[in-house]
Amino acid sequence: MTMMDMNFKYCHKIMKKHSKSFSYAFDLLPEDQRKAVWAIYAVCRKIDDSIDVYGDIQFLNQIKEDIQSIEKYPYEHHHFQSDRRIMMALQHVAQHKNIAFQSFYNLIDTVYKDQHFTMFETDAELFGYCYGVAGTVGEVLTPILSDHETHQTYDVARRLGESLQLINILRDVGEDFDNERIYFSKQRLKQYEVDIAEVYQNGVNNHYIDLWEYYAAIAEKDFQDVMDQIKVFSIEAQPIIELAARIYIEILDEVRQANYTLHERVFVDKRKKAKLFHEINSKYHRI
């Protein structure tokens with residue numbers, strides 16, 4: 001195993017640890033593509049964790065500087081400051097793919113702002129956040145998952161990322177409240193007459209369910225729009241993207257089956273993932 005192979009393996013371990021659903025799906029890509037996904041995922045994870053986990057603004061600055069070095073001089077040797085193994089893997093990807101570096105910087109800017117979290121006044125602010133933390137990831141992955149990326153390809157990948165982030169929010173309402181965060185907008189909380197603290201303490205009510213389903217309907221519509229345009233991605237990537245997205249959309253039904261609980265994180269079990277795998281395998285005859 002070469003040193004570069006070890007770098008990609010390290011990135012893969014990060015992805016498997018933090019997103020079993022993504023790993024389950026994207027590990028089925030051809031080798032070069034899946035390695036690129038591992039590297040990009042690992043970079044995005046380190047960006048996300050720099051503040052939330054490490055509480056280290058300097059580490060986030062180092063990540064940004066390392067990415068800028070790769071963008072400016074992709075073929076030069078660099079003394080990376082953040083995580084050398086991840087950055088070497090990213091540099092290798094950047095030498096072969098047209099990486100949308102600005103999307104990395106947009107993600108970093110969102111993480112900077114997230115240090116001083118305040119509730120969103122409107123849904124427009126919430127959806128802007130979903131772009132910043134996840135739509136950006138879709139943009140960065142676009143050259144890996146398509147043969148000839150176009151404006152439409154970037155738009156579809158961006159919308160998929162935003163949809164998956166909204167599903168994360170719908171899954172983690174209670175966990176986020178424990179961490180003193182409410183991502184639903186004040187505008188929509190007022191409209192549906194919902195107080196998350198009250199729901200957390202006293203249990204789910206019809207107002208909360210209506211609010212939750214309002215956002216779920218948005219995520220489901222975006223998911224369907226992506227599925228309707230999935231052919232913008234490469235033939236190899238189409239079944240993989242559909243598998244990852246369908247595993248994620250299944251989370252919404254898991255929340256429903258758990259009676260919208262705020263006190264337990266739901267997940268899609270291996271049996272259901274395997275069922276989705278076989279359904280999509282039959283559809284595409286490829287995986």
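Just so you know, glycine gets a Cβ as well, placed from its N, Cα and C.
Nothing has been swapped: the model has the original residues at all the noted spots.
It should be emphasised that the depicted structure is a prediction, and the values quoted were computed from it without experimental measurement.
DSSP classifies Ser19 ((2E,6E)-farnesyl diphosphate 1 binding site) as coil under the three-state reduction. If you look up Swiss-Prot, you'll see His18, Ser19, Lys20, Ser21, Tyr41, Arg45, Arg171, Tyr248 marked as (2E,6E)-farnesyl diphosphate 1 binding site, on the strength of similarity to another entry.
Swiss-Prot gives this note for the published mutagenesis Phe26 to Gly: Decrease in C(30) and C(40) carotene synthase activities; when associated with A-38 or G-38. The C-beta environment of Phe26 (mutagenesis position), restricted to residues of the same chain at least 6 apart in sequence and closer than 8 Å, consists of Met15, Arg34, Val37, Trp38, Tyr41, Ile240, Ala244.
One mutagenesis experiment named in Swiss-Prot is Phe26 to Ala, Gly, Leu or Ser, and its note says Decrease in C(30) carotene synthase activity. C(40) carotene synthase activity acquired.
For Phe26 to Ala, Swiss-Prot lists a mutagenesis experiment annotated as follows: Decrease in C(30) and C(40) carotene synthase activities; when associated with A-38 or G-38. In the three-state DSSP classification, Phe26 (mutagenesis position) falls within a helix.
Trp38 to Gly appears in Swiss-Prot as a published mutagenesis result, with the remark: Decrease in C(30) and C(40) carotene synthase activities; when associated with A-26 or G-26.
Mapped onto three states, the DSSP output places Arg45 ((2E,6E)-farnesyl diphosphate 1 binding site) in helix. Sequence-distant contacts of Arg45 ((2E,6E)-farnesyl diphosphate 1 binding site), defined by Cβ-Cβ distance under 8 angstroms and a gap of at least six in the same chain, are Ile14, Met15, His18. Marked as (2E,6E)-farnesyl diphosphate 2 binding site by Swiss-Prot: Arg45, Gln165.
Feature annotation from Swiss-Prot assigns Mg(2+) 1 binding site to Asp48, Asp52; the stated evidence is similarity to another entry. Proximity of Asp48 (Mg(2+) 1 binding site) to non-local residues of its own chain (separation of 6 or more, Cβ distance below 8 Å) is seen for Val111, Val133, given in sequence order.
Under the heading Mg(2+) 2 binding site, Swiss-Prot lists Asn168, Asp172. Remark: Asp172 (Mg(2+) 2 binding site) has Arg265 as non-local neighbours, by Cβ distance under 8 Å and separation of at least 6 in sequence. According to its DSSP assignment, Asp172 (Mg(2+) 2 binding site) is coil.
The C-beta environment of Arg171 ((2E,6E)-farnesyl diphosphate 1 binding site), restricted to residues of the same chain at least 6 apart in sequence and closer than 8 Å, consists of Ile251, Glu254, Val255, Arg265, Val266. Within 10 Å of the C-beta atom of Gln165 ((2E,6E)-farnesyl diphosphate 2 binding site) sit 24 other C-beta atoms, taking all shown protein chains into account. Long-range C-beta contacts of Tyr248 ((2E,6E)-farnesyl diphosphate 1 binding site), restricted to its own chain and to partners at least six residues apart, with a cutoff below 8 Å, comprise Ser21, Ser163, Leu164, Ile167, Phe223. Rounded to a whole value, the Cα-Cα separation of Ser19 ((2E,6E)-farnesyl diphosphate 1 binding site) and Asn168 (Mg(2+) 2 binding site) is 12 Å.
Across His18, Ser19, Lys20, Ser21, Tyr41, Arg45, Arg171, Tyr248, which the record gives as binding (2E,6E)-farnesyl diphosphate 1, the greatest C-alpha separation is 21 Å.
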